[in-house]
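> Shown below is the structure under consideration.
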Amino acid sequence: MTSHHSWYRYSINPFVLMGLVALFLAATANLTFFEKAMAVYPVSDNLGFIISMAVAVMGAMLLIVVLLSYRYVLKPVLILLLIMGAVTSYFTDTYGTVYDTTMLQNAMQTDQAESKDLMNLAFFVRIIGLGVLPSVLVAVAKVNYPTWGKGLIQRAMTWGVSLVLLLVPIGLFSSQYASFFRVHKPVRFYINPITPIYSVGKLASIEYKKATAPTDTIYHAKDAVQTTKPSERKPRLVVFVVGETARADHVQFNGYGRETFPQLAKVDGLANFSQVTSCGTSTAYSVPCMFSYLGQDDYDVDTAKYQENVLDTLDRLGVGILWRDNNSDSKGVMDKLPATQYFDYKSATNNTICNTNPYNECRDVGMLVGLDDYVSANNGKDMLIMLHQMGNHGPAYFKRYDEQFAKFTPVCEGNELAKCEHQSLINAYDNALLATDDFIAKSIDWLKTHEANYDVAMLYVSDHGESLGENGVYLHGMPNAFAPKEQRAVPAFFWSNNTTFKPTASDTVLTHDAITPTLLKLFDVTAGKVKDRAAFIQ
């Protein structure tokens, strides 16, 4: 009788399966890592070193897989690693994404609409080809588990092999690795899915510390005093436009060849600041930092919610605080203030300007509607209004503006940015800046309608910049340690009808640290914590 043997009837040792998965991940999830490594160490002169890197990555991958994989969770763990490798490598290879804790926090706060913008055919092809199909093979594989004693020996042997693969290359090329880790340290952040796994563990530790942290607010401005009251002068009405994803080198006032802010160019008395650096490279990190007393050197995004911020101080002193948000949310900035002072403008519930485009995306200008009612309800009071933009949020820049701002053509109308002709990507991004220009100009126009009764002022600062394909990097979110300047150099503008608010010199080197003292000065508030800190006004 003829026997028939199907491939799925053959069994496989669990440690062989782990090795195959580790090899697959090392080979398919790290294309960007090897590309970055070879850019620093050309293959023509460093073939041995590059090969040693590949072996070391395989060793590290095997070590991680073996550490996480045990009999009763073997297949779920391997499948999870395969899916994670496919997803993380797609965004790394496509957008240059690096998975540090800040990026993970930003990803967790990404809403459904933003996630949809990142989904495309290439994404699903990658996930199916490098994630789902290998996972199916793992799921149907028949695993021949050894006895407990043999399994322990085989696990130890596999650990030994992984350590040999990891350490021997480092030993053979020790001088080059010493230089690599010292001078080119950022390149290692591109290793997937090891970096995401490490960052998940680190983030879990951070979240645990937050969960066990004291809930009492840590005050930084108990000594804050308002030196003049609205009863002694004209009350102040200030709009702070919290920008999104605008970069300084695409602003005409900073030498850019295009008129991306033509309406602001016509505003008398507008001050531009050309040398401003953001606190971070993501909304989740930068926005709380923009209102912090700590300054970016001492700022900790994980404990920011427990810290008094400048809005808490101004609210305590009687300044009316209002936050309207067409982005994600206030990132914790408004958490300690009454919910009645925060309004979501990302849906038609509050935003009346959502049907001007094919995407039914609510526009930033909708946040201006109805502000007169707020002013009337707080007549004679100092007021600070935050307008948090959608701005230039990527990758779907073409969705961020209406047809009247489509000045630069053709435009990239997709979210696979690397596949777009580079100039079309720039065109879409610059058109979105034209919409921001219009929004800021309209904010100033609205303030001017209240000049008779208020000293009015407008401050605009973007939360971070954006990479548009420079060196193969797109979007934002890179760790500060090696973020390109495009992700941290941001535009900032100031305008007021009050001539006593003298803007700082345009080329003054400033950071997001200048925002808190500026907001205090606009309401004649002094606080020792920031009394010597540079501001946008003198």
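Every residue, even glycine, has its Cβ placed from backbone N, Cα and C.
Here the original residues stay in place, and none of the substitutions has been built in.
Swiss-Prot feature annotations, pasted as is:
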MUTAGEN   PHE91 to Ala  No affect on transfer of phosphoethanolamine (PEA) to a lipid A analog in vitro. Reduces resistance of E.coli to colistin about 2-fold, by comparison with the same strain expressing wild-type mcr-2
MUTAGEN   TYR99 to Ala  Abolishes transfer of phosphoethanolamine (PEA) to a lipid A analog in vitro. Reduces resistance of E.coli to colistin about 4-fold, by comparison with the same strain expressing wild-type mcr-2
MUTAGEN   MET103 to Ala  No affect on transfer of phosphoethanolamine (PEA) to a lipid A analog in vitro. No affect on resistance of E.coli to colistin, by comparison with the same strain expressing wild-type mcr-2
MUTAGEN   ASN106 to Ala  No affect on transfer of phosphoethanolamine (PEA) to a lipid A analog in vitro. No affect on resistance of E.coli to colistin, by comparison with the same strain expressing wild-type mcr-2
MUTAGEN   THR110 to Ala  Abolishes transfer of phosphoethanolamine (PEA) to a lipid A analog in vitro. Reduces resistance of E.coli to colistin about 8-fold, by comparison with the same strain expressing wild-type mcr-2
MUTAGEN   SER115 to Ala  Abolishes transfer of phosphoethanolamine (PEA) to a lipid A analog in vitro. Reduces resistance of E.coli to colistin about 8-fold, by comparison with the same strain expressing wild-type mcr-2
MUTAGEN   PHE123 to Ala  Slightly reduces efficiency of transfer of phosphoethanolamine (PEA) to a lipid A analog in vitro. Reduces resistance of E.coli to colistin about 2-fold, by comparison with the same strain expressing wild-type mcr-2
BINDING   GLU244, THR283, ASP463, HIS464  Zn(2+) binding site
MUTAGEN   THR283 to Ala  Abolishes transfer of phosphoethanolamine (PEA) to a lipid A analog in vitro. Reduces resistance of E.coli to colistin about 16-fold, by comparison with the same strain expressing wild-type mcr-2
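Tell me about the setting of these features in this model.
The Cβ of PHE91 (mutagenesis position) has THR97, LEU118 as same-chain neighbours under 8 Å, each 6 or more residues away in sequence. PHE91 (mutagenesis position) falls within a helix when secondary structure is assigned with DSSP.
If you take the C-beta of TYR99 (mutagenesis position) and look for same-chain residues 6 or more apart in sequence within under 8 angstroms, you find THR88, THR92, PHE189, ASN192, THR195, PRO196, SER199. Look at TYR99 (mutagenesis position): DSSP puts it in coil.
Packing around MET103 (mutagenesis position) is summarised by its Cβ count: 25 other Cβ atoms lie within 10 angstroms of its Cβ, all protein chains included.
For ASN106 (mutagenesis position), the number of other Cβ atoms no farther than 10 Å from its own Cβ, over all displayed protein chains, is 21.
THR110 (mutagenesis position) has a Cβ environment of 15 other Cβ atoms inside 10 Å.
DSSP gives SER115 (mutagenesis position) a helix state.
In the three-state DSSP scheme, PHE123 (mutagenesis position) is classed as helix. Counting only same-chain residues six or more apart in sequence, the Cβ atoms lying under 8 angstroms from the Cβ of PHE123 (mutagenesis position) belong to TYR90.
For GLU244 (Zn(2+) binding site), the same-chain residues that are 6 or more apart in sequence and have a Cβ closer than 8 Å to its Cβ are THR283, ASN327, HIS388, GLN389, MET390, GLY391, ASN392, HIS393, SER462, ASP463.
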> Would you mind pulling the DSSP three-state label for ASN106 (mutagenesis position)?
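Looking at the DSSP assignment, ASN106 (mutagenesis position) belongs to a helix.
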> What's the CA to CA span in angstrom from SER115 (mutagenesis position) over to ASN106 (mutagenesis position)?
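Checking the Cα atoms of SER115 (mutagenesis position) and ASN106 (mutagenesis position) gives a distance of 12 Å.
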> Counting other Cβ atoms within 10 Å of each residue's Cβ, which of the mutagenesis positions SER115, THR283 comes out lowest?
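Counting other Cβ atoms within 10 Å of each of the mutagenesis positions SER115, THR283, the minimum falls on SER115.
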> With every protein chain in view, what's the tally of Cβ atoms within 10 Å of the Cβ of ASP463 (Zn(2+) binding site), excluding that atom itself?
29
> Does DSSP put ASP463 (Zn(2+) binding site) in a helix, in a strand, or in coil?
coil
> Could you state the whole-number distance in Å separating the C-alpha atoms of THR110 (mutagenesis position) and HIS464 (Zn(2+) binding site)?
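If we compare the Cα positions of THR110 (mutagenesis position) and HIS464 (Zn(2+) binding site), the gap is 16 Å.
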